[in-house]
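Inspection log for the structure reproduced underneath, given as C-alpha cells.
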Amino acid sequence: MGIHGLAKLIADVAPAAIKEHDIKSYFGRKVAVDASMCIYQFLIAVRQDGNTLQNEEGETTSHLMGMFYRTIRMVEHGIKPVYVFDGKPPQMKSGELAKRSERRAEAEKLLEAAEEAGEVENIEKFTKRLVKVTKQHNEECKKLLTLMGIPYVDAPCEAEATCAALVKAGKVYAAATEDMDALTFGTPVLLRHLTASEAKKLPIQEFHLNRVIQDIGITHEQFVDLCILLGSDYCETIRGIGPKRAIDLIRQHKTIDEIIDNIDLKKYPVPENWLHKEAKHLFLEPEVVDTDITELKWIEPDEEGLVAFMCGEKQFSEDRIRNGAKKLAKNRQGSTQGRLDDFFKVTGSVSSTKRKEAESKGSAKKKAKTGGTPAGKFKRGK
C-alpha cells in the first residue's frame, strides 16, 4: 500500500522534487527494483482472455513472462537492475495483512456472484483482486533471474527498506517501486513506473527526497511523522486529519507527540494504543541487508539453462527465449560503459538543473569506462 496520498501531496506542495524521464535517461544506472511489486504487476497485467498465462499443467506463467521481457527491456536501455525480494513482514504489518485477507474473502464472494450472473467485466475485476504473490512465484523468478545473469537480494524484512539501504550505500542509483514508503525508509531517489508496460507510455517519475523535505520545510524525521499521519501499513491514523492539515500541524508542532498535546482530541480522536512511535522507529531503523558485504554481480546469461527452464518446464517458445538470451548477452557488453557522473561523489542536495547540465556535457563526450559505482557509507536511520 505504501503511504496514502503521498505522491499527490508531493506533486501539490513540492512539485520541483519530481522529474519525469524516458527510460533512455537511465543508461548506465544501477537500480534496486522491488521484486514483489513487479511480480504482482505481472500477475495482474500479463493475461490472455482475462486469465493469467498458464502452461499445459495449469501452472501460472504470467510472472515469468513479465519478469523476462521487462528485465530485457531495462538491460536493452543500459540499466543494470538488481531485484530485491521481501522477507518476513514486520509484526506491525499484521493488522494491514489481516485487512487484505478480509478484502480477498469479500472479493471471492463477489466473484462467485459475478460468475453466476455471467458478468464478464466484474469477473475480471474480482479475479484481479484475488491476485497474491506466492513463495512459488518468488522462487521461480529467482531461478529465472539467476539464469539471466541478473543479481537479486533477499531482504530480511521489507523490500523497500533494503532498496533504500542499497541507494544510501551507493550500491545503486535509485529504488524502483510503486510504493511511496521507499521515501519514508529514506531512499534519496525513488523511481515509479520503471517496470510499467511499454504500451501504457507512462513517463518514469523520479522523486528526490532531499528536495521534498527542503521544499516542504521539514526534517527527515518530521517527514516520517507526516507519512504516519497520512497513513501507512504499520499503524492507524488520526481520523479527520487530511494531507493539508497534516503538513500544517507538522510545520507548527514539529512532532506527532506535540500535535497530540495541542489538538482538540474530541474533534480529532487519537487511536487507542496508537503505535506511531513504533512505526517511526521501523521507518528510521528498518531491518535491512548489510550493504557492506552485499555484492552485486551482473554475469553472462545461461542460454541453455534458460531454454531448459522456460521452454522445457514452462513451455515458452524456444525461439523467443533464445532471442531474449542473445539480447541480454549483447547488451551486457554495451552497459559496461559508465556515466560521467559516476566519477564524481555527490554530497548534499543537487539541483535538477545542475544534474541536467552535467549529463548534457557528459553526453557530448565519449562515454568513459568505469568498473562500477562509487561505494558510500550506509548509516541506518538517515
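Backbone N, Cα and C atoms are what each Cβ position is placed from, and that goes for glycine too.
Among the sequence features in Swiss-Prot, the natural variant Val33 to Ile is noted as follows: In allele fen-1a'. DSSP classifies Val33 (variant position) as strand under the three-state reduction. Within the same chain, residues at least six positions away from Val33 (variant position) with a Cβ under 8 Å of its Cβ are Pro81, Val82, Tyr83, Val84, Cys163, Ala176, Thr177, Leu194, Thr195.
Positions annotated as Mg(2+) 1 binding site by Swiss-Prot: Asp34, Asp86, Glu158, Glu160. Annotation for Asp86 (Mg(2+) 1 binding site): same-chain Cβ neighbours under 8 Å, separated by at least 6 residues, are Ala35, Ser36, Ala155, Cys157, Glu158, Ala159.
Residues annotated as DNA binding site in Swiss-Prot, with similarity to another entry given as evidence: Arg47, Arg70, Glu158, Gly231, Asp233. In the three-state DSSP scheme, Gly231 (DNA binding site) falls into the coil class.
The feature Mg(2+) 2 binding site is assigned by Swiss-Prot to Asp179, Asp181, Asp233.
Measuring Cα to Cα from Asp233 (DNA binding site), the binding-site residues that fall within 10 Å are Asp181, out of Asp34, Glu160, Asp179, Asp181. Take the mean position of the Cβ atoms of Asp34, Asp86, Glu158, Glu160, the recorded Mg(2+) 1 site; other residues of that chain with a Cβ within 8 Å of it are Ser36, Met37, Val84, Ala155, Ala159, Ala161, Thr162, Cys163, Thr177, Asp179, Ala182. Using a 10 Å Cβ-Cβ cutoff, Gly231 (DNA binding site) registers 20 neighbours.
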